[in-house]
Amino acid sequence: MPGTPQKNKRSASISVSPAKKTEEKEIIQNDSKAILSKQTKRKKKYAFAPINNLNGKNTKVSNASVLKSIAVSQVRNTSRTKDINKAVSKSVKQLPNSQVKPKREMSNLSRHHDFTQDEDGPMEEVIWKYSPLQRDMSDKTTSAAEYSDDYEDVQNPSSTPIVPNRLKTVLSFTNIQVPNADVNQLIQENGNEQVRPKPAEISTRESLRNIDDILDDIEGDLTIKPTITKFSDLPSSPIKAPNVEKKAEVNAEEVDKMDSTGDSNDGDDSLIDILTQKYVEKRKSESQITIQGNTNQKSGAQESCGKNDNTKSRGEIEDHENVDNQAKTGNAFYENEEDSNCQRIKKNEKIEYNSSDEFSDDSLIELLNETQTQVEPNTIEQDLDKVEKMVSDDLRIATDSTLSAYALRAKSGAPRDGVVRLVIVSLRSVELPKIGTQKILECIDGKGEQSSVVVRHPWVYLEFEVGDVIHIIEGKNIENKRLLSDDKNPKTQLANDNLLVLNPDVLFSATSVGSSVGCLRRSILQMQFQDPRGEPSLVMTLGNIVHELLQDSIKYKLSHNKISMEIIIQKLDSLLETYSFSIIICNEEIQYVKELVMKEHAENILYFVNKFVSKSNYGCYTSISGTRRTQPISISNVIDIEENIWSPIYGLKGFLDATVEANVENNKKHIVPLEVKTGKSRSVSYEVQGLIYTLLLNDRYEIPIEFFLLYFTRDKNMTKFPSVLHSIKHILMSRNRMSMNFKHQLQEVFGQAQSRFELPPLLRDSSCDSCFIKESCMVLNKLLEDGTPEESGLVEGEFEILTNHLSQNLANYKEFFTKYNDLITKEESSITCVNKELFLLDGSTRESRSGRCLSGLVVSEVVEHEKTEGAYIYCFSRRRNDNNSQSMLSSQIAANDFVIISDEEGHFCLCQGRVQFINPAKIGISVKRKLLNNRLLDKEKGVTTIQSVVESELEQSSLIATQNLVTYRIDKNDIQQSLSLARFNLLSLFLPAVSPGVDIVDERSKLCRKTKRSDGGNEILRSLLVDNRAPKFRDANDDPVIPYKLSKDTTLNLNQKEAIDKVMRAEDYALILGMPGTGKTTVIAEIIKILVSEGKRVLLTSYTHSAVDNILIKLRNTNISIMRLGMKHKVHPDTQKYVPNYASVKSYNDYLSKINSTSVVATTCLGINDILFTLNEKDFDYVILDEASQISMPVALGPLRYGNRFIMVGDHYQLPPLVKNDAARLGGLEESLFKTFCEKHPESVAELTLQYRMCGDIVTLSNFLIYDNKLKCGNNEVFAQSLELPMPEALSRYRNESANSKQWLEDILEPTRKVVFLNYDNCPDIIEQSEKDNITNHGEAELTLQCVEGMLLSGVPCEDIGVMTLYRAQLRLLKKIFNKNVYDGLEILTADQFQGRDKKCIIISMVRRNSQLNGGALLKELRRVNVAMTRAKSKLIIIGSKSTIGSVPEIKSFVNLLEERNWVYTMCKDALYKYKFPDRSNAIDEARKGCGKRTGAKPITSKSKFVSDKPIIKEILQEYES
């Protein structure tokens, strides 16, 4: 494996902070050999040396269990441990000479962020890598909100959520190494590349060009490209990359001279050494420049740049100022620019041209060779010019199109000063003496302007690709804002403080980036594979309690002179009551937890709050990290608690424990983050998180954040951590490296080609032995990376234990996993790529495009929420001067929707809330934040004041004035989560299995429990699905697996009885294919009754809550014990009694008894992360999966893991799983597990064909479309049913006699007409309207309204009518039309939403009618049409254009059937005006009203410019004017 040269050898690798002088080499060499000589098996755990308390003495490593510190001076003379391993094993290599670089000075970064100078940096630290014997739990990690059953709860998760007990934090520091790269090899490879510059315009040449040159241009340089070292092959930090040469060699005199100055790093390097495992080595001498071409270009632009034979040595380039000046023009370090083939990329030279097959043929060369003597040279030259011009024109067109797309991608919804957003259009790599590797990125901005960005150490180690988005946060130390490096300004000696963020539109949490420091692979796997199995953790629960106790205590102290222990105990008791259930499921007593908090935290919190939460900093001495100094710092105010900040500038997000105002020396106030930790461990990830919080605050408030405060509740004092430029750079490097694994979430993947799923390399460290995701990591290593025991780094035999089960069918397993993992990734790209729209579109643009946003808002009123303590209702209205604003009802935001509130200056997610009400002029949002805008800018004084959200003293009038210093936007919170749960479900097929019933002891709680099959991999499903093992059934002559007897008076038909018998004889699984209306729910309820009567436990699950509840409603009159998991407001009122109430649970045994005695547990497929599934003593005997044909295979695998046998019920002739990505759909993701098993093993299927829903005519349609006459009516009564009209004569009163049209409404409502296609081809006024992706048809909406009005006036109840459409824009229009009390009970849904439901009468609006006869793509899916038709019981009315709908080939024969049966009713020209119903016009007007007259403004007409792109409003105005 790249970067993992060791084989089962371990060393105690070290991370050191720079400090003092270089000393003798021999000592550390001997120590390294001693370490290497140790055996792999460790007899004693390593102890953790104290931090910030180490002296730089010459201390050798002893064999004691505690590894003592080694002086930094000794460590500096060592090479990396893995190089020593090679040296020892081969006994041929010598350690490289060390190098000490001159000390750098630190400078402030930019207006966005100020960084502290060297005096606040740490002194000397030596930290040993170790593997703790017991799990070392962090006190604060972020739980995944995705797939949470209650979406509301995940909108504002705590920064200290409960984390599964088995997930443990392992402190480890990476020390990854790759073999040295041979620079000569790079030069040789580049020399083989034929590359030429292409001019911007091709004109007649003065002389004949070589035909090879022309062919090369035509073919697009189809030569072998030099390879760029993959990032996975690089070390964990750029500092230690051995294949890239370092700065100039330092001679002995310079070393002696610099001994007194220490290392060159700026400020605090304790974090940097952990991030980078820093080392220095002697650089090879180099006299030539190596230029690498880009090999990673995805599309469009590609630059060709080659090496001239006459390339001159640039060893003389030493002047950094000269280098910087050259870089500004994009021509830095080019060889002999007048004569070199490597020239600067022109605007039109960045597209890769793939020639056709004929251009690749040699026939053109042969032809030219044969005719060369017969044709005049100028004729050949003219012909060649024509070819070149043709190619050039094609290139220019393609390039312009690509560049336009890139420029669009580079636009930002809210540009910021000092932040530049660019898209890479081409790139190249250059090897320079005394500089090392340099990459030159040709970029384009949102205005279409191109520029060059020069990237050096450390940013050069990122794998840039064409099309990547970068943010440059401009600093102030270097004049060239397009140079990203560690170089110093030669005049001021200040370090380059420009920062780079790669793929900034993916936001990573501070916790994720912090954990990546120890192991990048582990962090990536946790994010991409969400394991729903978790165990309760007392440590996490305790951390939550202590966090909230400290936060409450701080808030109390702000308004009181002192806090007493009595107050703390009072607050603690309240918190213990809140967390009582969490404590109980940890098998602990509440009193014990209280004593623990009082013993280990309460006294410290009391001392800390009384001493440090004070207006004055007198006596509040705070230690400064990395130094022996202290500084008076107090917390004079608290700005916010649990502040949630999203930063699309830095590509980061996080919850801050507290944002505080710190009073430092000379009463200078600073806004800084206060990070609270409650555990015993001291992890470098805490420092990473804290520094990330400084960046987040810098983005939110646009002020310098110079440090952060860290407080451990087990201590009485806090520590100040200065914000250091070098540390910030490497934290962003870690974040940027993570982003490369999630690029698919930014752009939708369209191609069907399978992409490679790459992971960071194995850490191969001692911490791997106790890693909580070791099984997943090694299985993936085997499936994706052809892993071997030697490369795993695990103790001997362990890799085989974890992966040997894959050997029996490894090739098939690899193919299966790779295929479906790729399909999940493609689908994930389509789901998540829309997330960035929130950041990249300004509010008005997003509102006009999609309606998912309301823009230009101001606060009109703020009131406290009457029902929810600590909540407020913010009322928003449009700006007063905005006369052109649309009605808020025109948006897609509705009551009870979750929304995100941001300001229009680029500060996103100020808070999240739920819509309380919305009307044309106002919208009310319930939030838990008192102030939205607490940033007050005095432009005259140039001072920014930050108001406290916790203790705001503003009056109502001042509050609103303060809030309206900015304008707001409200976005519908449809941020899509990744498919990490589905990806883990797929992986679980290949994890090692666990034998059930084995006694195991939990290492933390010491409790003994028996294993369950669900604790390991899903071996049974793997054999059935991947190995294609056929399911087994008991023979009809044998007794069934589950003995049963049906009652004599049962109403079940023969089909249903056969289906039940199939289930009871199944040894693995059974499938029930239930056609529409055939009683699937009844059969499932009967099966549950039989299984429970035989003592079996059942897990009932489906994709939707309604499907689960429909089955439970049929069981409500039984004595079966049922537990319905889910939030009450999502559960049907009739089944809410089954939602568990744990108030009666007083102990851990009470809880176990309650869940283990429950016969039926019901939940959705995505609700399987409940703690019940972990604490269950046994898995379920049966899992019943309803709606199985609508669930994609990876999602269905989740609940099936928890049962010994399973039953799937569905109909794959109805709606398939919803798949957004076309490539994923065509690749097979749309094929459900139900359909797969139906087709592979039809003997496992029981069909239900007798239906009791639809009349005979409607069944005819369904049989014609799908079922080939298999579907039958259950009895004659069902066959002959019709829609009854109690008062049909009422319609005559509403006829418009002036209209010549016949009384079409009475005709189509005639009860004998059970299927009607209402064809309006003769009505010219009815035509579709298309606005971007929104397709509506107002004429059809009016016809639908008249049909509903006609039925209501004829006596048909609203509850018996359903309105359906296939288009969501039409759905919104219909809902607005019927938004009146008189239509209560009328359901208006899409075909997908109507699945599983039925009505006596269904009206379908087909929408499409246009002159092009384009019927659209939705009708091509016959399964969707089938669902639409089969929702009706006794009457089906289809409103559409026969000519347009009939143009769809897939549906043409269906239209012909309607004509043959005389079911098409063609309307007359003026049919729209035949009836006039009461309040009809008012309903339409209110639904469509998008604007009204404004006082003092010119009236808007249908010819106004304002409505030119608003066809709905334009049509309304035309109706008014007519």
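Including glycine, each Cβ sits where the backbone N, Cα and C put it.
Here the original residues stay in place, and none of the substitutions has been built in.
Annotated [4Fe-4S] cluster binding site per Swiss-Prot: Cys519, Cys768, Cys771, Cys777, in sequence order. All chains included, 23 other C-beta atoms sit within 10 angstroms of the C-beta of Cys771 (mutagenesis position).
Sequence-distant neighbours of Lys1080 (ATP binding site) (same chain, six or more apart, CB under 8 Å from its CB) are Ile1072, Gly1074, Asp1186, Val1209, Asp1211, Leu1248, listed in sequence order. Feature annotation from Swiss-Prot assigns ATP binding site to Gly1074, Met1075, Pro1076, Gly1077, Thr1078, Gly1079, Lys1080, Thr1081; the stated evidence is similarity to another entry.
Here Swiss-Prot notes a mutagenesis experiment, Thr4 to Ala, with the remark: Abolishes phosphorylation by CDK1, leading to a poor recruitment at double-strand. break (DSB) sites following DNA damage; when associated with A-17 and A-237.
Recorded in Swiss-Prot as a mutagenesis result, Ser17 to Ala carries the remark: Abolishes phosphorylation by CDK1, leading to a poor recruitment at double-strand. break (DSB) sites following DNA damage; when associated with A-4 and A-237.
According to Swiss-Prot, the experimentally introduced change Ser17 to Asp is described as follows: Mimics phosphorylation; restores nuclear localization and recruitment at double-strand. break (DSB) sites following DNA damage; when associated with D-237.
Among the mutagenesis entries in Swiss-Prot is Ser237 to Ala, noted as: Abolishes phosphorylation by CDK1, leading to a poor recruitment at double-strand. break (DSB) sites following DNA damage; when associated with A-4 and A-17.
In Swiss-Prot, a mutagenesis experiment is listed as Pro504 to Ser, annotated with the note In dna2-1; temperature-sensitive mutant unable to grow at 37 degrees Celsius, probably due to abolition of iron-sulfur-binding. If you draw a 10 Å sphere around the CB of Pro504 (mutagenesis position), it holds 26 other CB atoms from the protein chains shown.
Glu675 to Ala appears in Swiss-Prot as a mutagenesis experiment; the accompanying note says: Nuclease dead mutant. No helicase activity when the 5'-end of the substrate is blocked. Classification of Glu675 (mutagenesis position) by DSSP places it within a strand. Cβ neighbour count for Glu675 (mutagenesis position): 25 (other Cβ atoms within 10 Å of its Cβ, all protein chains included).
Cys771 (mutagenesis position) falls within neither a helix nor a strand when secondary structure is assigned with DSSP, and so counts as coil. The note that Swiss-Prot attaches to the published mutagenesis Cys771 to Ala is: Abolishes iron-sulfur-binding; when associated with A-519; A-768 and A-777. Impaired nuclease and ATPase activities; when associated with A-777.
For Cys777 to Ala, Swiss-Prot lists a mutagenesis experiment annotated as follows: Abolishes iron-sulfur-binding; when associated with A-519; A-768 and A-771. Impaired nuclease and ATPase activities; when associated with A-771. Long-range Cβ neighbours of Cys777 (mutagenesis position) (same chain, at least 6 residues apart, Cβ-Cβ under 8 Å): Arg521, Arg522, Leu525, Leu762, Cys768, Cys771.
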>> Could you check which of the recorded positions Pro504, Cys519, Glu675 is the closest Cα neighbour of Pro1076 (ATP binding site)?
In response: Pro504
>> Of Pro504, Cys519, Glu675, which is closest to Gly1077 (ATP binding site) if I measure between C-alpha atoms? They're all recorded positions.
In response: Pro504
>> Rank aside, I only need the closest one: which of the binding-site residues Cys519, Met1075, Thr1078, Gly1079, Thr1081 has its C-alpha nearest to that of Glu675 (mutagenesis position)?
In response: Cys519
> If you draw a 10 Å sphere on the Cβ of Thr1081 (ATP binding site), how many other Cβ atoms land inside?
Replying inline: 17
>> On the three-state reduction of DSSP, what should I expect for Pro1076 (ATP binding site)?
In response: coil
>> Using the CB centroid of Gly1074, Met1075, Pro1076, Gly1077, Thr1078, Gly1079, Lys1080, Thr1081 as the ATP site centre, which other residues of the same chain sit with their CB within 8 A?
In response: Asp1211, Leu1248, Gln1251, Arg1253
> Between Met1075 (ATP binding site) and Pro504 (mutagenesis position), how far is it from one CA atom to the other, in Å?
Replying inline: 48
> DSSP on Thr1081 (ATP binding site), three-state: which is it?
Replying inline: helix
> Pick from Gly1074, Gly1077, Gly1079: which of these binding-site residues has the biggest number of other Cβ atoms within 10 Å of its Cβ?
Replying inline: Gly1074
> In angstrom units, rounded to an integer, how far apart are the Cα atoms of Cys519 ([4Fe-4S] cluster binding site) and Thr1081 (ATP binding site)?
Replying inline: 49
> Among the binding-site residues listed here (Thr1078, Gly1079, Thr1081), which has the Cα closest to the Cα of Pro504 (mutagenesis position)?
Replying inline: Thr1081
> Secondary structure at Cys777 (mutagenesis position) (DSSP, helix/strand/coil)?
Replying inline: helix
> Thr1078 (ATP binding site) has how many other Cβ neighbours within 10 Å of its own Cβ?
Replying inline: 26
